[in-house]
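Quoted from Swiss-Prot, the note on the mutagenesis of Thr289 to Ser is: Results in a loss of odor-evoked response to acetic acid and a gain of response to butyric acid and 2-oxopentanoic acid; when associated with K-536 and L-538. Swiss-Prot lists Gln536 to Lys among its mutagenesis entries, and the accompanying note reads: Results in a loss of odor-evoked response to acetic acid and a gain of response to butyric acid and 2-oxopentanoic acid; when associated with T-289 and L-538. What Swiss-Prot notes for the published mutagenesis of Phe538 to Leu is this: Results in a loss of odor-evoked response to acetic acid and a gain of response to butyric acid and 2-oxopentanoic acid; when associated with T-289 and K-536.
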Amino acid sequence: MQLVQLANFVLDNLVQSRIGFIVLFHCWQSDESLKFAQQFMKPIHPILVYHQFVQMRGVLNWSHLELSYMGHTQPTLAIYVDIKCDQTQDLLEEASREQIYNQHYHWLLVGNQSKLEFYDLFGLFNISIDADVSYVKEQIQDNNDSVAYAVHDVYNNGKIIGGQLNVTGSHEMSCDPFVCRRTRHLSSLQKRSKYGNREQLTDVVLRVATVVTQRPLTLSDDELIRFLSQENDTHIDSLARFGFHLTLILRDLLHCKMKFIFSDSWSKSDVVGGSVGAVVDQTADLTATPSLATEGRLKYLSAIIETGFFRSVCIFRTPHNAGLRGDVFLQPFSPLVWYLFGGVLSLIGVLLWITFYMECKRMQKRWRLDYLPSLLSTFLISFGAACIQSSSLIPRSAGGRLIYFALFLISFIMYNYYTSVVVSSLLSSPVKSKIKTMRQLAESSLTVGLEPLPFTKSYLNYSRLPEIHLFIKRKIESQTQNPELWLPAEQGVLRVRDNPGYVYVFETSSGYAYVERYFTAQEICDLNEVLFRPEQLFYTHLHRNSTYKELFRLRFLRILETGVYRKQRSYWVHMKLHCVAQNFVITVGMEYVAPLLLMLICADILVVVILLVELAWKRFFTRHLTFHP
């Protein structure tokens, strides 16, 4: 055996693979092992390789192979196996049972078997598509100092789902005691990446877990597939159909077949049952329907790419009595401004009375007023000017007219600013409810209905948020006997439209379509929206140890880069309601006018009371004069 040349080949292979740790399973004699190790200690490449020798002779049981011989913390560990040894068959079978022909181990299987003999040996082994296995056939050349090593790439698209062993020649190396050279390529593998050469899964049938919530599972598989394949009524099971169409694109890219496993929920608990449970227990290879990446699920699954967005909201129209506000006409100015404005008007009223008094006493008779107005009359003139009212009394003096000019100028400025603020506030947007959080909603008196979705029920059962517990206690437990607590999306949206104050909880990707169908543009702007649960992303999941992880990730990234994903998402998923309030006239409702009418009624009552007091006082005063002449 040409051990020096073999050591040089192994070292060169490790350098090309960027690996610094190797375990060598062999059946050499002690002096041969020493010779091989000495060549490793004085390598032709300036690198340090950690190596460990395992003598296969005398090993009777290869159980717990990975734990006993391959414990490491490196990204990849190289493993050399001498196929000519008698114990090789048992070792390779145990590696197949433990499923360690994967990307974490760089296998070098060295022997002189023909490709057909190697195929018969490895054909029954569980080798994965991400396997890094090389079969190396050595052949001593004529000069006896150089050895040719033909390297073959070995992988399987999936033994348990119909895949066949693939052995493809890669290249040939020629090694002498000093150096190794690549002499020729045996195929075109070097032109593409590892997964570029393995992207065609033509011989396997992938098992895909799919959720269907809007059709009974008693239907045949063909009927369910036909439903998921339809492109109309995008609001019905939109998330499941969105994921299904992405999976069909993946199928076309991989040129494979798929067997769909249908379920009516994502999971019964976090990782048990449903489509998620099928991937966890490895009865499915992939989830077509995106799901949440929770902490519990990530112990068993890997999220390979974002393929969705989850948003549940509570919508309701503002109740008619919720917008009644007594201070709507006082809002343009703060209390301090109102006090100062009233003080200025009072001061001007006093100045006007002084002006009229001086004019009556000091001016010439022809310029005098017929009578001296009272202080109350001048106050009335001042406050009337603030309301853009004229006056029948006009000062004759220049000073008095300057006071009038200042009064009307101040009133004009204040009035225009006041009316602009009031009108803009009344005509800008309708009254919105003050309910902005789930806690406020739970503490309100509003009636609640929910869309009967599996993940909504699961969230109510497993959420640890205190506001959700309060919501369940106040809104759910009190309606356990109410058959209308759980309503389909269409009925729930219609009830929101017809009953202001009714709250409906639904998933936006499907529910928004009904809102856009049954609500006018103005009614959409009137809606209040409260986030039912934190917004979360949906991911396509594989099992944590899936051998298809990297291949599927690359294919999904390709779908994302080409814009196909964005096109599908915009078609299937509705994430936002569009309010175009500037395109229509908003009517001012009673919620704004009622405070004004209330103030007018109160003023009328006050006037009547004052009138009655004045009449009573006059009557009393008249009687008093009659009895005391």
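All positions are counted from 1 along the displayed chain.
Including glycine, each Cβ sits where the backbone N, Cα and C put it.
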Fewest other Cβ atoms within 10 Å: which of the mutagenesis positions Thr289, Gln536, Phe538 wins that one? Let me know. Gln536
Secondary structure at Thr289 (mutagenesis position), reduced by DSSP to three states: coil
Integer Cα-Cα distance in angstrom, Phe538 (mutagenesis position) to Thr289 (mutagenesis position): 9
Cα-Cα distance linking Thr289 (mutagenesis position) and Gln536 (mutagenesis position), given in Å to the nearest integer: 15
